[in-house]
Amino acid sequence: MKSALHQIGKTSLAAALSGAVLLSAQTTHAAALSVSQQPLMLIQGVAPNMLVTLDDSGSMAYAYAPDSLVNSRNNVYFASNSYNPMYFDPNTQYKLPKKVTLSNGQIQVQDYSKPSFTAAWRNGFTQEGRVNLSRDYRPTVQYQGGSGAGTESSIDWYGAPAFYYQYSGGRGCSLTTSSCYTRVEISGAAQQQNFANWYSFYRTRALATQTAANLAFYSLPENARISWQLLNSSSCLIGSGSSNCYNNYLRDFTGQHRVNFFNWLENLSVGGGTPLRQAMTRAGEFLKKTGVNGPYAYRPGTQTSPEYSCRGSYHILMTDGLWNNDSASVGNADSTSRSLPDGKSYSSQTPYRDAASNTLADQAFHYWATDARPDIDDNIKPYIPYPDQANPSAEYWNPRNDPATWQHMVTYTLGLGLTTSLTSPKWEGSTYSGGYDEIAAGRLSWPNASNNHSNNVYDLWHAAVNSRGEFFSADSPDQLVAAFQDILNRISGKDLPASRPAISSSLQEDDTGDKLTRFAYQTSFASDKNWAGDLTRYSLTTQDKATVQTKLWSAQSILDAMPNGGAGRKIMMAGSGTSGLKEFTWGSLSADQQRQLNRDPDRNDVADTKGQDRVAFLRGDRSKENSDNFRTRNSILGDIINSSPATVGKAQYLTYLAQPIEPSGNYSTFAEAQKTRAPRVYVGANDGMLHGFDTDGNETFAFIPSAVFEKLHKLTARGYQGGAHQFYVDGSPVVADAFFGGAWHTVLIGSLRAGGKGLFALDVTDPANIKLLWEIGVDQEPDLGYSFPKPTVARLHNGKWAVVTGNGYSSLNDKAALLIIDLETGAITRKLEVTGRTGVPNGLSSPRLADNNSDGVADYAYAGDLQGNLWRFDLIAGKVNQDDPFSRANDGPAVASSFRVSFGGQPLYSAVDSAGAAQAITAAPSLVRHPTRKGYIVIFGTGKYFENADARADTSRAQTLYGIWDQQTKGEAAGSTPRLTRGNLQQQTLDLQADSTFASTARTIRIASQNPVNWLNNDGSTKQSGWYLDFMVNGTLKGEMLIEDMIAIGQVVLLQTITPNDDPCADGASNWTYGLDPYTGGRTSFTVFDLARQGVVDSKSDYSYNKQNVAVSGTEQKGLGGLTLSTNEQGNPEVCSSGECLTVNPGPNTRGRQNWRPIEGKN
């Protein structure tokens, strides 16, 4: 072959390239929900500074990597991805970039036009210079764009149909043996389009970098702060704001600034040397800048103060070459003793030191070890993913950790086409693998770097280590995309501090003789331990009038000690046969399921052949951990965040109350049989499974829902940490007894929350023979969103048992609907869709069902939506006998057609704050009988805590607890809504927050008002229709909200609120547990909580307020996940939040629970 240089006409690299791999070609909706894949309580409110440096040197025009391949340009293997990784790879899907613009203040996104195979653009961004790839293709050696004519160096003067060479390998073959390659012409519409995409957007280093950076940065949140620069352009320096660099001031990554960044990427032109050290200097010195355009300004460009001292700063440095033609002046920083800003002393040590001065590594160490802003506090969060409590010094100097609390710069370096040069120390795919151990142990030294020296390739690796960042080496376009995304995930991970344990808990009671022995199952997770989780069993006893927990076992420890790499685990998935299940093994997977697992999550889901190893990894095999394709786990058991355990032992219901529901079912016989059932505890985890454990902590069963299968492979990624976290089976399992198929069964309903859009039902009657009843996903119900709502199992008037649930959030059409699902078959019995505001995302939340006449059959359902509407649904016949409106005499399948949205399709109430803004409802309402015995008081709270933006406390408005009187609950035709507003309700307030001591127990408490509600006028007409309580103390807004289910017991309603931290430099959230009068929403007339921790509730737990002792309305408690109702050893009710239980008084003359279900947790 011959090489040719020819003119291709006027061309530049201008275009509009933008895109995220997962987005469709449709214009994005500005109001679309952003469901977080990270636990919000760990997210800080301060976004990091991100400084991006891209290489614009002349070698970025090359269509090969590494540089040495130019000498092989006339050989056939130059046109093979096996030899030249920049060349077309038939196994890689080359995704089109997207164009980002701003229209009417909203970001708009659309796909770039597909390049045609018969008229493909040489530069896909400028859409200039076309080539007919079906006949005129010539492999590119170098492509140089610019404002004038573009030039291209290519192989052979004579065009041909597009092709690649396939390496056959085999005996006697090497990558440079021409006879071992077979020429393959591009054929078929799909492959031709893929080749055209590669040719127009990926075939050179520059084009691949533009596309890869765009695909990675597209998903960066809008609150990130970003500036950018090139190596060679004097008018494109970090933070300069130059118009020639698209106004690259440091700004929030939103609006026009976001568009500017993508425009800068799209207009990248190349030419010049590789002055990496000058670029590093500009980035490091920029962090020292003060003022309104500085890196610590509150709103850069607008407002300087307050300057948050916890804001991290990261430098992303991408290059394809070795630094040259520049200088630095930091000396041999990594070999010079010095005092660090936190008082620690550094002396020359591995793996930081070397013998050379003024290297990139020296600069990286200097800008890590120097306090960029000594005038502000040192509050950067330490990042310690590898703790070493036995040796704090080793922990501090482990470069995988970043203990620096001062303002400093962490650098991530990315080399393109350099891997084959990294031989001593040897690069093996990640910063701390390969030859790194030799460096750390002192058996090898970092090669000395100097101007334009071949050793400078190691300086990129060394620099990343010295700054507590990471080095990435990519050789192909798909690796480049993955590397950029990995870097952003690592930064997000460092921005996510370690978690606290015991996020949720569930209590199990167990009767043994005349003594009540109590057990608690607590879940926990640790983001700083590679997203490990645990389920722990405790016994609960009372000592000195306080509840004491004694740890019995840890499911994590038992599972991790399991022999044979998980081979013996019973992990099931949907299958055929009588059980509806099959083993999760490689051989049992369908071809499509194998394809899904044959994807490399570290390389942008490129196809590979590691699927069988991924199955083994997910089953618990740890033999391949910490290799090129598999991460290291601290535990096989994944993080358990929002899923509360459910226990299954004896029958679920009280026999004498359940028997009349299905007279032919003989529940007493069923209940007697279940007395000997082996107890189990079920819980969902974000390792892709619902787990079942016995009472000794042994895993006996696991189930992988089909709705999470598509992203199972992500769990194996080396980059699965921090911001790469995904939710999987994150919902709380719901267990109930139900009658179908002529028999009673115990069923488990599973949901996923942010893990996916799906529901499933398992028959767990026999724990040794569990059956899958059904699964539902978007294919079966398009309006199913993320399954945040908690399902309810109920007998309905159509004569069938059903699962009743809200449709969830972020569904296809963003609608809200109540789903009624046949429990036995999974068929949708009815979908009751509600109205809402157009253009505003909606979704129905968890429902609460009402059984008006206590016959065990649901008559009404209540649920709220994201637009703040409280809905009622009539689950009764259209026409009823008013003398006996809920009679079961007319029950039958036809009744289902009469199920409807009450009040003519209008809400019972629409929640808005004092300014008229809608208040989202995401927790299930609670119901109490109205004191007049007419209807219900429907109690519900407002607040939303699942989008990324919800992590920061919203102190601009109040969320509210409401009690609304629904008077029309006797089966009458409720054809019109009461149309209530706040003006129809009695206001209550939180009047006091104080620190106090109750019999030596220190607490922070709150006192609510006690305003009476005047329900009726003298003539019996309605005067007030309820009450409301804004969550603020003396008018002070903290962002408090209600997102967990409440508990109504006796004459008190118990609830727990959450308040995201209003300090942007702190993670976490605070919680308040309230006990309020359900009839007024205010302070109770009796003492509710045993704040003195004496096992009973009396006046010792009162508080002196306005010269009298009053009941405390709320107390601050630790732990998230809502409240669990139980009983203590004295038989008194208590409410538990994670580790603390408080005895509660439900009020005087309180009757027993009027419900045919037993006390929660009773077996």
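Heads up, the Cβ atoms here are built off N, Cα and C, so glycines get one too.
Just so you know, the substitutions we noted aren't modelled in this structure.
Owing to the predicted nature of the structure, the values given are computational and were not obtained by experimental measurement.
For Asp600 to Ala, Swiss-Prot lists a mutagenesis experiment annotated as follows: Abolishes integrin binding and calcium binding in the first site. Following the DSSP three-state reduction, the secondary structure of Asp600 (mutagenesis position) is strand. Cβ neighbours of Asp600 (mutagenesis position) (same chain, under 8 Å, six or more residues apart in sequence): Ala482, Val606, Ala607, Asp608, Lys610, Asn629, His713.
As a published mutagenesis entry, Asp600 to Lys appears in Swiss-Prot alongside the note: Preserves integrin binding.
Residues annotated as Ca(2+) 1 binding site in Swiss-Prot: Asp600, Asp602, Asn604, Asp608.
Sequence-distant neighbours of Val857 (Ca(2+) 2 binding site) (same chain, 6+ apart, CB under 8 A from its CB) are Ile661, Ala794, Arg795, Leu796, His797, Asp851, Phe886, Arg888, Asp891. Among the features that Swiss-Prot reports, Ca(2+) 2 binding site is placed at Asp851, Asn853, Asp855, Val857, Asp859, with the record citing experimental evidence.
Sequence-distant neighbours of Asp859 (mutagenesis position): residues of the same chain at least 6 apart with a C-beta under 8 Å from its C-beta are His797, Ala850, Asp851, Asn852, Asn853, Asp874, Leu875, Ile876, Phe886, Thr969, Gly971. One mutagenesis experiment named in Swiss-Prot is Asp859 to Ala, and its note says Loss of calcium-binding. Significantly reduced twitching motility. Dramatically reduced level of surface T4P. Regains ability to produce normal levels of T4P and is capable of trafficking to the T4P fraction; when associated with pilT deletion mutant.
According to Swiss-Prot, the mutagenesis experiment Asp859 to Lys carries the annotation: Loss of calcium-binding. Significantly reduced twitching motility. Insensitive to the effects of calcium chelator EGTA and produces an abundance of non-functional surface T4P. Capable of trafficking to the T4P fraction. Under DSSP, Asp859 (mutagenesis position) is assigned to coil, being neither helix nor strand in the three-state scheme.
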Euclidean distance between Cα atoms of Asp602 (Ca(2+) 1 binding site) and Asp855 (Ca(2+) 2 binding site), Å: 56
Sequence-distant neighbours of Asp602 (Ca(2+) 1 binding site) in its chain (C-beta under 8 A, six or more apart): Ala482, Asp486, Asn629, Ala717, Arg718, Gly719
Other CB atoms, at most 10 A from the CB of Asp608 (Ca(2+) 1 binding site): 16
Cβ-centroid neighbourhood (8 Å) of the Ca(2+) 2 site, Asp851, Asn853, Asp855, Val857, Asp859 excluded: Asn852, Ser854, Gly856, Ala858, Phe886
Asn853 (Ca(2+) 2 binding site) CB neighbourhood, other CB atoms within 10 A: 14
